[in-house]
Amino acid sequence: MLALISRLLDWFRSLFWKEEMELTLVGLQYSGKTTFVNVIASGQFSEDMIPTVGFNMRKVTKGNVTIKIWDIGGQPRFRSMWERYCRGVNAIVYMIDAADREKIEASRNELHNLLDKPQLQGIPVLVLGNKRDLPNALDEKQLIEKMNLSAIQDREICCYSISCKEKDNIDITLQWLIQHSKSRRS
């Protein structure tokens, strides 16, 4: 009986108390940022993505949480914009092409440079190693090591290995994001 009442209360709350969160999605070009947004928004995967020029904003609703996603271009000329769009968000999602080992060092440097900005202090970070379905893709343990994530001490940091194409670990990624809809923004 108590479980039924609890479920009814949760349902009732979901009708009237909607959560909103804002996140910024950054990472080097061709890591799969826009594809990730499309997969969580509609479940659609496409091989033929056009690189993001500047930024895109999209709202995605999952349950009673509306996620406002800033998808920022990853080409070198757009990286100076990353900090501006990361200020005041609930979480930063940093996407890596886990199968492109040649770009890992550049990706690590960009992530650490971004997180060194004082205005972004304390904002939780979710690092996603995309394209785990490809041969030689780094797994979570390798990503944590190669990206030197253990050196990041001033905030919560989490790392998942995902595949937008196969939709691997998209569910746990969404769970993490929804949990952080309650994170305070400054």
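Cβ coordinates are placed from backbone N, Cα and C, and glycine is handled just like the others.
Residues annotated as GTP binding site in Swiss-Prot: 29-35, 71-75, 130-133. In three-state terms derived from DSSP, ASN130 (mutagenesis position) belongs to an extended strand segment.
Annotation of the published mutagenesis LEU2 to Phe in Swiss-Prot: No effect on localization and acetylation; the original residue is retained in the structure shown. Neighbour density for LEU2 (mutagenesis position): within 10 A of its CB lie 6 other CB atoms from the protein chains shown. Under the three-state DSSP scheme, LEU2 (mutagenesis position) falls in the helix class.
For LEU2 to Ala, Swiss-Prot lists a mutagenesis experiment annotated as follows: Diffuse cytoplasmic distribution and loss of localization to lysosomes. No effect on acetylation.
Classification of THR34 (mutagenesis position) by DSSP places it within a helix. According to Swiss-Prot, the mutagenesis experiment THR34 to Asn carries the annotation: Binds GDP, hence is inactive. Alters chromosome segregation. Decreases interaction with VPS41. Loss of lysosomal location. Loss of interaction with PLEKHM1. Loss of interaction with RUFY3 and RUFY4.
For TRP70 (mutagenesis position), the same-chain residues lying six or more positions away in sequence with a CB closer than 8 A to its CB are GLU22, LEU23, THR24, LEU25, PHE55, ASN56, MET57, TYR85, VAL89. Mutagenesis annotation in Swiss-Prot: TRP70 to Arg, described as Preferentially binds GTP; the structure shown retains the original residue.
Record note (Swiss-Prot) on the mutagenesis of GLN75 to Leu: Prevents GTP hydrolysis, hence remains active. No effect on lysosomal location. Alters lysosomes cellular distribution and motility. Increases interaction with VPS41. No effect on interaction with PLEKHM1. Does not affect interaction with RUFY3 and RUFY4.
In Swiss-Prot, a published mutagenesis experiment is listed as ASN130 to Ile, annotated Loss of GTP/GDP-binding. Affects chromosome segregation. Other Cβ atoms within 10 Å of the Cβ of ASN130 (mutagenesis position) number 28 in total over all chains.
Neighbours of LYS141 (mutagenesis position), defined as other CB atoms within 10 A of its CB across all chains, total 10. LYS141 (mutagenesis position) falls within a helix when secondary structure is assigned with DSSP. According to Swiss-Prot, the mutagenesis experiment LYS141 to Arg carries the following note: Abolished ubiquitination by RNF167.
A Cα-Cα distance of 23 Å separates GLN29 (GTP binding site) from LYS141 (mutagenesis position). Sorted by the number of other CB atoms within 10 A, the binding-site residues LYS33, ARG132 start with ARG132, the lowest. Within 10 Å of ASN130 (mutagenesis position), as judged by C-alpha distances, the binding-site residues found are SER31, LYS33; the full candidate list was SER31, LYS33, ILE72, GLY74. In this structure, the C-alpha atom of LYS33 (GTP binding site) lies 12 angstrom from that of GLN75 (mutagenesis position). Around THR34 (mutagenesis position), taking its Cβ as the centre, 21 other Cβ atoms fall within 10 Å, counting all chains. Candidate mutagenesis positions: LEU2, GLN75, LYS141. Nearest to SER31 (GTP binding site) by Cα distance: GLN75.
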